[in-house]
Amino acid sequence: MVVKAAGLVIYRKLAGKIEFLLLQASYPPHHWTPPKGHVDPGEDEWQAAIRETKEEANITKEQLTIHEDCHETLFYEAKGKPKSVKYWLAKLNNPDDVQLSHEHQNWKWCELEDAIKIADYAEMGSLLRKFSAFLAGF
């Protein structure tokens, strides 16, 4: 059975440059990802993405412009089980400070190449490149 999760790849525009928000997990190996989490019973991926972003970074749907037509699903193994994570691209309209939950210990705004390096796995790099290309044509 595939474990389903969802999240938002949040970006901001600062001095004409695009930066992506990454959160660092509180538990080893302390990986960096956009806000995301498991889909709860009775929820769809969209609802989970919105809820998890609020829980993990204290960013609400009202603070975002979500590009509903720009989304991608990643598939990989986590803890020996197949997992899918659907991400939508979202702009933070007023980039206030992020407020982390206990699940994360740090956060960063990163330009594309730095975000790819810090996320440190190929699928996330491909996703960030795809979303960056979408924004270049937006």
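Backbone N, Cα and C define each Cβ position, glycine as well.
Unsubstituted: the structure retains its original residues.
The annotation domain 'Nudix hydrolase' is assigned in Swiss-Prot to 1-132 on the grounds of sequence analysis. As a published mutagenesis entry, HIS31 to Ala appears in Swiss-Prot alongside the note: Increases substrate binding and reduces catalytic activity. According to Swiss-Prot, the experimentally introduced change HIS38 to Lys is described as follows: Slight decrease in substrate binding and slight increase in catalytic activity. Record note (Swiss-Prot) on the mutagenesis of TYR76 to Ala: Increases substrate binding and slightly reduces catalytic activity. Reduces catalytic activity; when associated with A-121. According to Swiss-Prot, the mutagenesis experiment LYS81 to Met carries this note: Slight increase in substrate binding and enzyme activity. Record note (Swiss-Prot), mutagenesis TYR121 to Ala: Increases substrate binding and slightly reduces catalytic activity. Reduces catalytic activity; when associated with A-76. The unchanged residue is displayed.
In terms of Cα spacing, the mutagenesis positions HIS31, HIS38, TYR121 all stay beyond 10 Å of TYR76 (mutagenesis position). Using a 10 Å radius centred on the Cβ of LYS81 (mutagenesis position) and all shown protein chains, the other Cβ atoms total 9.
The shortest Cα-Cα distance from LYS81 (mutagenesis position) to any of the mutagenesis positions (HIS31, HIS38, TYR121) is found for HIS38. In the three-state DSSP scheme, TYR121 (mutagenesis position) is classed as coil. Over all protein chains present, the Cβ of TYR76 (mutagenesis position) has 12 other Cβ atoms lying within 10 Å. Within the model, the domain 'Nudix hydrolase' (1-132) carries an average pLDDT of 93. Around HIS31 (mutagenesis position), the C-beta neighbours below 8 angstroms that are at least 6 residues distant in the chain are GLN24, ALA25, ALA119, ASP120.
For the recorded site, HIS31 (mutagenesis position), the DSSP three-state label reads coil. In this structure the C-alpha atoms belonging to TYR121 (mutagenesis position) and HIS38 (mutagenesis position) are separated by 20 Å. Every protein chain considered, the tally of other Cβ atoms within 10 Å of the Cβ of TYR121 (mutagenesis position) stands at 14.
On its own chain, HIS38 (mutagenesis position) has VAL3, LYS4, ALA5, ALA48 as residues at least 6 apart in sequence with a Cβ closer than 8 Å to its own Cβ.
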